Amino acid sequence: MKIGAQVWRALAKSCLLCATLGCLHFPGSRGGKPDFFETKAVNGSLVKSRPVRSVAEAPAPIDCELSTWSSWTACDPCQKKRYRHTYLLRPSQFYGELCDLSDKEVEDCVTNQPCRSQVRCEGFVCAQTGRCVNRRLLCNGDNDCGDQSDEANCRRIYKNCQREMEQYWAIDRLASGINLFTNTFEGPVLDHRYYAGGCSPHYILDTNFRKPYNVESYTPQTKCEYEFTLTEYESYSDFERLVIEKKTHMFNFTSGFKVDGVMDLGIKVESNEGKNYVTRTKRFAHTQSKFLHARSVLEVAHYKLKSRSLMLHYEFLQRVKSLPLEYSYGEYRDLLRDFGTHFITEAVLGGIYEYTLIMNKDAMEQGDYTLSHVTACAGGSFGIGGMVYKVYVKVGVSAKKCSDIMKEINERNKRSTMVEDLVVLVRGGTSEDITALAYKELPTPELMEAWGDAVKYNPAIIKIKAEPLYELVTATDFAYSSTVKQNLKKALEEFQSEVSSCRCAPCRGNGVPVLKGSRCECICPGGFQGTACEVTYRKDIPIDGKWSCWSDWSACSGGHKTRHRQCNNPAPHKGGSPCSGPASETLNC
C-alpha cells in the first residue's frame with residue numbers, strides 16, 4: 001500500500017510557491033548573516049553581492065517501488081512457518097509516494113519433516129533464554145542465564161563477589177552489533193553482563209571493575225596530553241577527499257565483509273552532527289577558500305574481545321535460532337536491521353576534538369597572511385609546539401600579527417573577517433562539555449582539561465576492529481550453523497546493495513543523498529534549500545560527479561570475477577570534480 005502522496009505533493013508545491021514569493025528563511029552559519037549570497041567570480045571566493053534567488057523547478061516526485069513477492073519458502077520444520085519477502089527496487093524521493101512498511105510475510109504451516117534444532121547441553125538449560133550454563137554457576141548470585149532461572153529455587157546463595165564492582169566504561173556499547181553501512185550501533189549481540197563466576201578485581205583510577213567473561217583485556221591509557229595535529233588544505237576538493245569522506249563514508253566491502261586492521265569509526269551522516277558538518281563545509285565547495293583542520297585524539301582505554309567461546313546475548317541467540325534454514329532474505333534482513341552487520345573485536349575508547357577553520361583567500365592576501373601563519377597562530381594560541389614566542393619566530397610572523405589573526409577568528413560572528421566559518425566536531429565526554437567546546441571560538445587549555453576529565457568516564461568508541469556478524473554463528477550454540485552462517489553471509493551481500501544511497505536520484509547543488517528506509521532525503525550545502533536543494537541564490541555551480549551503484553559480479557572466468565560502476569549519478573558538469581575511486585573491481589574466485 002502507498003500512502004500520503006497528496007499530502008507530500010501539496011507540501012512540495014506550497015514550499016516551491018513560498019520560495020518563489022521569497023518567504024523561505026535561510027539561517028546563516030554566522031550569527032545573523034545569511035549564507036546564501038551569490039558567488040561572484042572574484043578569484044572564486046565567496047563575495048557578498050545583491051542576492052537573486054534561483055527558483056529552479058523541483059524535480060518530479062519519484063514513487064517508491066518494491067519488487068514482486070518472492071515465492072513462499074517450504075514449511076520450516078522447527079518454526080512451523082513459511083516465509084516470503086519483497087525488496088526495494090526504487091526508493092521514494094522528492095515527496096513521491098511511500099511504500100508500505102511491510103516487506104515480508106510469515107504464515108503458519110504444517111510439515112512432517114522432523115526438527116533437529118537442539119544443541120546438546122551438558123550443563124543447565126536456562127528456562128526462557130535457552131542458554132546452556134555450567135551447573136557450578138547455579139545459585140551464585142549472578143544472573144548467568146539472563147532470565148534469573150539459574151537463581152530460582154535456591155536454598156542458599158553462594159556469592160563469588162562479596163562486594164559491588166563497577167562496569168567498564170561503554171561496555172554495553174561494545175557488546176552491541178554495529179551497522180558499518182550507516183555507522184550506527186544496533187541491538188546487543190554479546191552478553192557483557194555474564195562473568196562465568198569470575199570475580200577478579202581490576203582497578204582503574206582507584207575504581208574496582210569486574211571483568212566480563214567475553215573480554216580478553218580492557219587496558220587504561222595513561223597519556224593525557226592534548227596534542228593537536230594541524231593540516232592545511234589549499235582546496236575544498238582535497239579537504240573533502242581526505243577529511244569529510246573518511247568521516248561520513250559508507251563502507252564498501254569487496255569480499256567476505258572483513259575489516260582489515262583498526263579503523264576510525266565515522267559519524268552517521270544523517271545525524272544532527274553529521275548534517276551540520278556536511279552542510280557547513282560543503283557550502284565552500286568550488287570556491288577558493290582555504291581550510292585548516294585541527295584534530296586532537298584522547299585515548300582512555302583499549303578493549304579486546306576473546307577470540308572464541310563467546311557468550312552471546314540471549315536476545316540475539318533467540319533471534320538466530322528462529323531463522324529458517326531455507327534462505328529467506330526477509331527474515332535474515334530483519335536480523336541485520338536489528339543487530340547490525342558486524343561486531344566489535346577490538347576498540348579504542350576516548351574522545352576526539354576537531355575544528356576546521358575556513359579562510360577567505362582574497363582577504364588573507366589583502367592582509368598579507370598565509371595559511372601557514374594561521375596554522376602557527378591557531379596552534380600557538382593553545383600552546384602547541386612549545387613556547388608561543390618560538391612558534392611566531394619560527395614561521396616569521398609577529399606576535400601582533402598573530403593577535404590580529406586570533407581577533408579575526410573570535411570576531412567572525414560580529415563582522416566580516418577573513419574567517420568564513422569555524423566548524424567544530426566533538427566526540428566523547430558529557431553533553432555539557434561537548435556543548436562548551438562546540439561553541440567556543442577556539443579551545444582553551446581549561447576547556448580541554450574539563451573535557452578530558454569527562455571523557456575518562458564517558459568515552460566514545462573512536463576506533464574499532466570488527467568481524468562480520470555471521471562469524472558469531474558457531475556449532476557451539478546453533479544446530480545447522482554452517483547453513484545459517486552461509487545464509488547470513490548471502491543476506492549481507494543483498495543488504496549492502498539495498499541500503500546504499502547510490503539508489504537515490506541526484507540532489508541539486510552538490511547535495512548529499514541519504515537513504516533512510518525506503519525514502520531518500522537530500523542534505524543540502526549551506527545556501528541551498530528545498531527537497532532537492534534546488535532553491536538557492538547561487539548561479540552556475542559546478543556539479544561534482546557521483547557513482548552509480550555497482551553492477552552484480554560477473555561469472556567466474558579464469559579465476560577472476562569483476563564488477564563495474566559509472567560516474568553518472570550525476571555525471572560531473574560545469575567544471576565539477578570527477579568521481580574518486582575505481583570504476584571496476586576484480587576478485588579471485
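Quick reminder: no glycine exception, Cβ is built from N, Cα and C everywhere.
According to its DSSP assignment, GLU151 (Ca(2+) binding site) is helical. Counting every protein chain shown, 17 other Cβ atoms lie within 10 Å of the Cβ of GLU151 (Ca(2+) binding site). Annotation source Swiss-Prot lists Ca(2+) binding site at LEU137, ASN140, ASP142, ASP144, ASP150, GLU151, citing similarity to another entry.
What Swiss-Prot lists as domain 'LDL-receptor class A' is 120-155, and the listing cites sequence analysis. Proximity of distant same-chain residues to the domain 'LDL-receptor class A' (120-155), defined by a Cβ-Cβ separation under 8 Å and at least 6 residues beyond the stretch ends, is recorded for 161, 191, 193-197, 311, 313-314, 317-318, 321.
What Swiss-Prot lists as domain 'MACPF' is 157-503. The domain 'MACPF' (157-503) scores a mean pLDDT of 86 in the predicted structure.
Taken from Swiss-Prot, the feature domain 'EGF-like' applies to 404-534.
The annotation that Swiss-Prot gives for the naturally occurring variant SER14 to Trp reads: In strain: Mae/Stm.
Quoted from Swiss-Prot, the note on natural variant ALA19 to Thr is: In strain: MSM/Ms.
Quoted from Swiss-Prot, the note on natural variant GLU449 to Lys is: In strain: Mae/Stm and MSM/Ms. Taking Cβ-Cβ distances under 8 Å and a sequence gap of 6 or more within the same chain, the neighbours of GLU449 (variant position) are TYR226.
The Cβ of SER497 (variant position) has 14 neighbouring Cβ atoms from other residues within 10 Å, across all protein chains displayed. Swiss-Prot documents SER497 to Arg as a naturally occurring variant and attaches the note In strain: Mae/Stm and MSM/Ms.
In Swiss-Prot, a published natural variant is listed as ARG503 to His, annotated In strain: Mae/Stm and MSM/Ms. In the three-state DSSP scheme, ARG503 (variant position) falls into the helix class. Taking Cβ-Cβ distances under 8 Å and a sequence separation of 6 or more, the neighbours of ARG503 (variant position) in its chain are LEU88, ARG90, PRO91, LEU515, CYS520, CYS549.
Of all Cβ atoms in the shown protein chains, 19 besides its own fall within 10 Å of the Cβ of ASN569 (variant position). Quoted from Swiss-Prot, the note on natural variant ASN569 to Ser is: In strain: MSM/Ms.
For the binding-site residues ASP142, ASP144, ASP150, the greatest number of Cβ atoms within 10 Å around a candidate Cβ is found at ASP144.
The two recorded residues, ASN140 (Ca(2+) binding site) and SER497 (variant position), have Cα atoms 47 Å apart. A Cα-Cα distance of 43 Å separates ASP142 (Ca(2+) binding site) from SER497 (variant position).
A straight line from the CA of ASP144 (Ca(2+) binding site) to the CA of ASN569 (variant position) spans 52 Å. A C-beta separation below 8 Å, combined with a sequence spacing of at least six in one chain, links LEU137 (Ca(2+) binding site) to PHE124, ASP144, ASP150, ALA196, GLY197. Taking H, G and I as helix, E and B as strand and the rest as coil, DSSP gives the domain 'EGF-like' (404-534) the counts 56 helix, 30 strand, 45 coil. ASN140 (Ca(2+) binding site) is surrounded by 20 other CB atoms, counting those within 10 A of its CB over all protein chains shown.
Summary of the Ca(2+) site environment: with the site residues LEU137, ASN140, ASP142, ASP144, ASP150, GLU151 set aside, the chain residues having Cβ atoms within 8 Å of the Cβ mean position are VAL133, LEU138, CYS139, GLY141, ASN143, CYS145, GLY197.
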